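Q: Take this structure first; my questions come after.
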Amino acid sequence: MATATTLSPADAEKLNNLKSAVAGLNQISENEKSGFINLVGRYLSGEAQHIDWSKIQTPTDEVVVPYDKLAPLSEDPAETKKLLDKLVVLKLNGGLGTTMGCTGPKSVIEVRNGLTFLDLIVKQIEALNAKFGCSVPLLLMNSFNTHDDTLKIVEKYANSNIDIHTFNQSQYPRLVTEDFAPLPCKGNSGKDGWYPPGHGDVFPSLMNSGKLDALLAKGKEYVFVANSDNLGAIVDLKILNHLILNKNEYCMEVTPKTLADVKGGTLISYEGKVQLLEIAQVPDEHVNEFKSIEKFKIFNTNNLWVNLSAIKRLVEADALKMEIIPNPKEVDGVKVLQLETAAGAAIKFFDRAIGANVPRSRFLPVKATSDLLLVQSDLYTLTDEGYVIRNPARSNPSNPSIELGPEFKKVANFLGRFKSIPSIIDLDSLKVTGDVWFGSGVTLKGKVTVAAKSGVKLEIPDGAVIANKDINGPEDI
């Protein structure tokens, strides 16, 4: 922990005042209070690590292992069961669906055939447990924003063959930038006074909740952590098997960058360790180089495989000092700061940590309604086991780029504007602006733009086939 000796007198006083104020916040546990003060102390001591650009090396295939070089899997179902008995699946479930106009946890947005993200996750694990006679548990890490709703939602899975456990990530007070006081002490006692400190918090929260010890007692060895909105983040035994054989304590799945991913974090070799390099850590003069697909060819999918005993060892030693991400916000006109950490940045603290360079199919996030259009279309199919699989009929390995105007931003509006989702198997790009409505059975091919003039409602008729066209009015269809 940052002590007064590493701080200027002014910062030491700031931290002491903050300690006194936080001590009186009864909404949070002692673990949360000390975790928060620890984080702020590190932030004030300015321990942010500066990257020496000349020391960055491209990781070798030993460090970032190509997927096809992973150890081969046994075909024996008994061996598969042995592997699965060591596994826990953890989904990061702290996010709300607000950016897509939904209330409640993002994981309950319907993805396809009336099934939500959470329904699909449960189906997948149910199928594994049934097929191999194993018992892979599902853990959901909620935030205080999603906890109550999630408890109600998981009741519907009471009859499934899965143990579902929920726990909360930490709840920290937002800091008022002006005087470094906790926002809840300023009379803002509602949810706006607090924040969840990023998914780097998964490790201490797993420990503090008691879940980590309970899992270790059941003989579990590895946790597969992924965002609940990544439809490609399914259990992969090849990765798990490789980690167990090679005693790798941590594995980050990376995949080749496309132009859409230039801001994503990448893995580098730095002073003999593999570590995550995020755009925020890159000196200004090197940002364009960081974004180049030539030099930094891979990016972090946030699918992580981590050894449970190693998490316990490092959390107990207070060794997981990930880079702090300062996230400035404004609440009711008051400038506040929230300090966060990312789970991927923990890679450098684990022994024999590696990356696995996986196929792009393992990264299928739904961040906006444009992504929802992709996964609800004929570009993908849904299997009985809950897997969203790309349609082999599409010859182009990359997905079409889709830009929808603000009229489509909310899920309800998006669904209302499509009588049915168009066929996009041969689409390269789609850009839609203005008050546009799609009929049923529409087919889009090549490069298509649809732009309704201001104040004009533009309807694409049922059954229309539009190939390589710019449509600005009914006469263009």
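The backbone N, Cα and C atoms fix where each Cβ goes, and this holds for glycine too.
Sequence unchanged from the original; the noted substitutions are absent.
The following feature annotations were taken from Swiss-Prot:
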type	residues	note
BINDING	Leu92, Asn93, Gly94, Gly95, Lys106, Gln169, Gly198, Asp229, Lys367	UTP binding site
BINDING	Gly94, Gly95, His199, Asn227, Ser228, Asp229	substrate binding site
MUTAGEN	Lys263 to Gln	Significant decreased Vmax values
MUTAGEN	Lys329 to Gln	Increased Km, Vmax like wild-type
MUTAGEN	Lys367 to Gln	Almost complete loss of activity
MUTAGEN	Lys409 to Gln	Activity almost like wild-type
MUTAGEN	Lys410 to Gln	Activity almost like wild-type
VARIANT	Thr5 to Ala	In strain: cv. Desiree, cv. ND860-2 and cv. Russet Burbank-1
VARIANT	Glu30 to Asp	In strain: cv. Desiree, cv. ND860-2 and cv. Russet Burbank-1
VARIANT	Lys82 to Asn	In strain: cv. Desiree, cv. ND860-2 and cv. Russet Burbank-1
Q: Calculate the distance in Å between the alpha carbons (Cα) of Gly95 (substrate binding site) and Lys263 (mutagenesis position), and round it to a whole number.
A: 21
Q: If one measures from the C-alpha of Asp229 (substrate binding site) to the C-alpha of Lys410 (mutagenesis position), what distance in angstrom results, rounded to a whole number?
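A: Their Cα atoms are separated by 16 Å.
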Q: Hey, of the binding-site residues listed (Asn227, Ser228), which one tops the CB count within 10 A?
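A: Going through Asn227, Ser228 one by one, the largest Cβ count within 10 Å is at Ser228.
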Q: Taking only C-alpha atoms and a 10 A limit, tell me which of Glu30, Lys82, His199, Ser228, Lys409, Lys410 are near Lys106 (UTP binding site). These are the recorded positions.
A: Ser228
Q: 10 Å Cβ neighbour count around Lys367 (mutagenesis position)?
A: 14
Q: For the C-alpha pair, I'd like the distance in angstrom between Lys329 (mutagenesis position) and Leu92 (UTP binding site), rounded off.
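A: So the Cα of Leu92 (UTP binding site) lies 22 Å away from that of Lys329 (mutagenesis position).
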Q: Using the centroid of the Cβ atoms of Gly94, Gly95, His199, Asn227, Ser228, Asp229 as reference, list every other same-chain residue with Cβ within 8 Å of it (recorded substrate site), in sequence order.
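A: The answer, listed by sequence position, is Lys91, Leu92, Asn93, Lys106, Ser107.
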Q: According to DSSP, folded down to helix, strand and coil, what is Ser228 (substrate binding site)?
A: coil
